[in-house]
Structures are given as C-alpha cells and as structure tokens.
Amino acid sequence: MKTALLLEKLEGQLATLRQRCAPVSQFATLSARFDRHLFQTRATTLQACLDEAGDNLAALRHAVEQQQLPQVAWLAEHLAAQLEAIAREASAWSLREWDSAPPKIARWQRKRIQHQDFERRLREMVAERRARLARVTDLVEQQTLHREVEAYEARLARCRHALEKIENRLARLTR
C-alpha cells in the first residue's frame, strides 16, 4: 500500500512537471542540459528528458510488481534525482537566454520553413496539373500539361534536396 502511494506521488510530480514545462519543452539548447549519468538521452529538449523520466517510472512500476528490491531502490532514487533536475531546469529556464539559438541558426531555421512552404506549394501544383491532365482530351494540351508536371516534379526534387541540405546543416549547427 505504501509503495502504491509513493508511485502515485511520483506520477503526480511527473504530471505536474509536464504541465509546468509544456511551454518550453520543445526548445532545444546548444549544450547538454544534464549530466550523462542522470539522463541517457542525447536530445537537448526538456520533452526528451520528461519522456525518459516517464520510461523510468514505468520501469519502476514493473520492478515493484516483480519485487526486484535492489532495482526498485536504484530506480526510485534515480527517478527522484531526474524529477528534481527537471524541476530546477524549469525554474531556471528564463536565465538560459545565453543558450538560445544564435542568429546563424535562426537564419537556417527560417530557410527551412521557407523551403517547406515551397515544397508544399509545388506538391499542390503537381497535384493540380495531374488532375487537369486526367480530365483533358486534347493531345496538344495533354503534352503541355505533361511537360508542366515533369518540370514541377524536377523543381520539387531540387526543393527536397535543398531542404535535406538545410536539415543537415541545422543538425551540424545544433550538435
């Protein structure tokens, strides 16, 4: 009974932290947030740390059910340390301005958004031309639409290639 109450309390703390961290949980930082012994994840978002803490809570529940006392003790201590670290990080988030993305990264993120918009518009144009091609019966117009579809597909391929390069560049910059 006592164990069940403690598990519920840990679950409540995790839920509270998830709500408290929700506004900033997806923001990545340039440097690691925590020591490697505390969190195994390489991601620099609070969401990844919250997910890992949730996984550890599930592992703790399983260990309690299996009555694996040494594992229960270690997992409980580790989970408590993780929750405490996340709470400290959530409290200190406003002080992390020095770790925000530099202008160079922001510029690449804008380029990514712009290229994603280009990709979406090109897909729409290809779909629209294909729909018109399916309805047209005139041979000359079919050939014209077919050339347009090929041209838009080539543009789409170049756009996707550029988007992939931008994603790779952002990945390198945020390592």
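Every residue, even glycine, has its Cβ placed from backbone N, Cα and C.
For all the noted positions, this structure keeps the original residue and models no substitution.
Sequence-distant contacts of ARG33 (mutagenesis position), defined as residues of its own chain at least six apart whose C-beta falls under 8 angstroms from its C-beta, comprise PHE39, THR44, LEU46, CYS49, GLU89. The secondary structure of ARG33 (mutagenesis position), as reduced to three states from DSSP, is coil rather than helix or strand. For the mutagenesis result ARG33 to Glu, the note given in Swiss-Prot is Reduced loading of DnaB in vitro, does not complement in a priB-priC deletion.
Looking at Swiss-Prot, the entry for mutagenesis of GLU89 to Ala says: Reduced loading of DnaB in vitro, does not complement in a priB-priC deletion. Mapped onto three states, the DSSP output places GLU89 (mutagenesis position) in helix.
Swiss-Prot documents ARG96 to Ala as a published mutagenesis change and attaches the note Loads DnaB in vitro, does not complement in a priB-priC deletion.
Within the same chain, no residue at least 6 positions away in sequence has its Cβ under 8 Å from that of ARG121 (mutagenesis position). Per Swiss-Prot, mutagenesis ARG121 to Ala is noted as: No longer interacts with SSB, does not load DnaB onto SSB-coated DNA substrate in vitro, does not complement in a priB-priC deletion.
One entry in Swiss-Prot concerns the mutagenesis experiment ARG155 to Ala. Its note says: No longer interacts with SSB, does not load DnaB onto SSB-coated DNA substrate in vitro, does not complement in a priB-priC deletion. Note: ARG155 (mutagenesis position) has non-local neighbours LEU122, i.e. same-chain residues 6+ apart with C-beta under 8 A of its own C-beta.
Every protein chain considered, the tally of other Cβ atoms within 10 Å of the Cβ of GLU89 (mutagenesis position) stands at 18.
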